[in-house]
Amino acid sequence: MTATEELTFESTSRFAEVDVDGPLKLHYHEAGVGNDQTVVLLHGGGPGAASWTNFSRNIAVLARHFHVLAVDQPGYGHSDKRAEHGQFNRYAAMALKGLFDQLGLGRVPLVGNSLGGGTAVRFALDYPARAGRLVLMGPGGLSINLFAPDPTEGVKRLSKFSVAPTRENLEAFLRVMVYDKNLITPELVDQRFALASTPESLTATRAMGKSFAGADFEAGMMWREVYRLRQPVLLIWGREDRVNPLDGALVALKTIPRAQLHVFGQCGHWVQVEKFDEFNKLTIEFLGGGR
């Protein structure tokens with residue numbers, strides 16, 4: 001699929017099998033084949049999340065400049081959904097390492113929002129030779145609330161859906177994701193609920209949540225380790241983020257040696273959706289595609 005062809009779910013859809021304590025099927029989208037620089041996109045962890053929907057306003061634009069791989073993280077989209085696994089970010093980073101090996105990728109920039117940002121950081125810490133520049137949007141594992149209450153409104157809504165997975169609870173969760181509530185259309189809610197409400201997805205969601213309280217939970221506390229990152233890191237936050245509030249960015253900004261922070265006003269947790277045009281330009285420039 002070249003950068004000039006029309007991009008659809010079907011035309012970009014790919015599968016790979018990697019080994020993480022046994023075979024694990026990963027689904028991903030590929031676009032911009034032929035461009036020199038590969039960029040990997042990692043979606044967030046809300047119910048019904050997947051790479052195609054989370055990056056629907058970004059893939060085609062980024063593919064004009066980069067070879068884009070938008071990966072469904074384990075337990076999401078069309079990737080395998082296990083009922084048990086270790087700390088999620090480390091588990092997902094191991095799966096991503098397997099995909100890198102299978103595709104023959106070297107050092108690659110990573111773009112991750114929320115849970116995907118945490119996976120990107122875990123990957124960069126565990127496999128430093130394979131991770132290039134990082135673009136992190138409201139990333140999990142780095143956000144330490146200095147002023148906002150914890151758990152946040154978004155985390156509470158996520159927990160409520162896990163306990164009672166209804167369409168109404170999903171819509172309430174999605175509305176917390178954004179500043180502009182008009183973005184949460186009935187069609188989007190239906191699409192996300194169809195993905196989130198299958199028995200396999202519900203099992204995977206609970207396994208993901210449980211993994212943050214397991215014996216290896218400290219692998220998710222990456223704010224304690226990010227001083228080791230040596231690549232440039234772009235932190236992007238929505239001022240009205242109610243999942244990982246803006247004050248949570250300050251520890252990461254202070255600790256990551258080559259970090260910079262960009263904040264969008266009138267924007268919630270879904271920066272790449274609400275401010276897609278500005279986000280795309282900022283990301284392209286930071287990753288070198290604007291030259």
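Note that Cβ sites are derived from N, Cα and C of the backbone, with glycine treated the same way.
Original residues throughout; no substitutions modelled.
Here Trp270 (substrate binding site) comes close to Asn54, Asn113, Met177, Val178, Leu183, Gly238: these same-chain residues lie at least six apart in sequence, with C-beta atoms under 8 angstroms from its C-beta. Per Swiss-Prot, the feature substrate binding site maps to Gly45, Gly46, Asn54, Asn113, Leu115, Arg192, Trp270.
For the mutagenesis result Ser114 to Ala, the note given in Swiss-Prot is Reduces the hydrolase activity. Ser114 (mutagenesis position) counts 29 other C-beta atoms within 10 Å of its own C-beta, drawing on all protein chains shown.
The active site, proton acceptor annotation in Swiss-Prot covers His269. For His269 (active site, proton acceptor), the same-chain residues that are 6 or more apart in sequence and have a Cβ closer than 8 Å to its Cβ are Gly44, Asn113, Ser114, Gly138, Gly154, Val176, Met177, Val178, Gly238, Asp241, Arg242, Val243, Asn244. DSSP classifies His269 (active site, proton acceptor) as coil under the three-state reduction.
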Using DSSP and collapsing to three states, where does Asn113 (substrate binding site) fall: helix, strand or coil? strand
For the binding-site residues Asn54, Asn113, work out the Cβ neighbour count at 10 Å and name the residue with the minimum. Asn54
Check: same-chain CB within 8 A of substrate site center, minus Gly45, Gly46, Asn54, Asn113, Leu115, Arg192, Trp270: His43, Gly44, Ala49, Ser114, Gly116, Met177, His269
Around Gly45 (substrate binding site), which residues of its chain at least 6 apart sit with Cβ under 8 Å of its Cβ? Gln73, Tyr76, Phe88, Ser114, Leu115, Gly116, Gly140, Met208
